[in-house]
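The structure appears below as structure tokens.
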Amino acid sequence: MAVADLALIPDVDIDSDGVFKYVLIRVHSAPRSGAPAAESKEIVRGYKWAEYHADIYDKVSGDMQKQGCDCECLGGGRISHQSQDKKIHVYGYSMAYGPAQHAISTEKIKAKYPDYEVTWANDGY
């Protein structure tokens, strides 16, 4: 099983429109031989098809394991993505995983969508 290069894993993968659940996930690569520890990075995943935050995490963690990586869910929330208005709002929490650090999530989203207005709040579900 090949070990994934973390740089090849997109930081953000979210649906293009609507309000949907999202999770913030830390992905760990297996340590390279001679390396003191595994490398890691945070990724944001959000999809309309997910009824529960765990649905997203289960799919993503399964995909990452196939690439030789381990994952941990850092929390979740919701994303309101209005592509026509170029606005993304991150808010709320996951009943299963607790709230994600929305500040981290929004920084990653801003990097992918630099011409968008990206905001966050801890309130709401």
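Placement of Cβ uses the backbone N, Cα and C atoms for every residue, glycine included.
The shown structure was predicted, so the numbers you read here are calculated from the model rather than taken from an experiment.
Under 8 Å, Cβ to Cβ, and six or more positions away along its own chain, H53 (mutagenesis position) finds K21, Y22, V23, C73, G76, S94, M95, A96, Y97. Feature annotation from Swiss-Prot assigns active site, proton acceptor to H53; the stated evidence is experimental evidence.
The substrate binding site annotation in Swiss-Prot covers K21, S94, M95, A96, and the record cites a curator's inference as its basis. Cβ neighbours within 10 Å of M95 (substrate binding site), excluding its own Cβ and spanning all shown chains: 10.
Neighbour count (other Cβ atoms within 10 Å of the Cβ, all protein chains): 22 for K21 (mutagenesis position). In Swiss-Prot, the entry for mutagenesis K21 to A states: Decreased affinity for substrate and strongly reduced catalytic activity. The structure shown retains the original residue.
Among the mutagenesis entries in Swiss-Prot is R45 to A, noted as: Slightly decreased affinity for substrate, but no effect on catalytic activity. Under the three-state DSSP scheme, R45 (mutagenesis position) falls in the strand class.
Under its mutagenesis annotations, Swiss-Prot gives H53 to A the following note: Loss of activity.
Look at R78 (mutagenesis position): DSSP puts it in a strand. Listed in Swiss-Prot is the mutagenesis experiment R78 to A, annotated as follows: Decreased affinity for substrate and reduced catalytic activity.
Swiss-Prot gives this note for the published mutagenesis S94 to A: Decreased affinity for substrate and strongly reduced catalytic activity. Neighbours of S94 (mutagenesis position), defined as other CB atoms within 10 A of its CB across all chains, total 23.
Within 10 Å of the C-beta atom of H102 (mutagenesis position) sit 23 other C-beta atoms, taking all shown protein chains into account. Look at H102 (mutagenesis position): DSSP puts it in a helix. In Swiss-Prot, the entry for mutagenesis H102 to A states: Decreased affinity for substrate and slightly reduced catalytic activity. The structure shown retains the original residue.
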Quiz item: Could you state the CA-to-CA distance between H102 (mutagenesis position) and R45 (mutagenesis position) to the nearest Å?
Solution: 13
Exercise. Please report the number of other Cβ atoms within 10 Å of the Cβ of R45 (mutagenesis position).
Key: 23
Practice problem: Would you mind pulling the DSSP three-state label for M95 (substrate binding site)? | Solution: coil
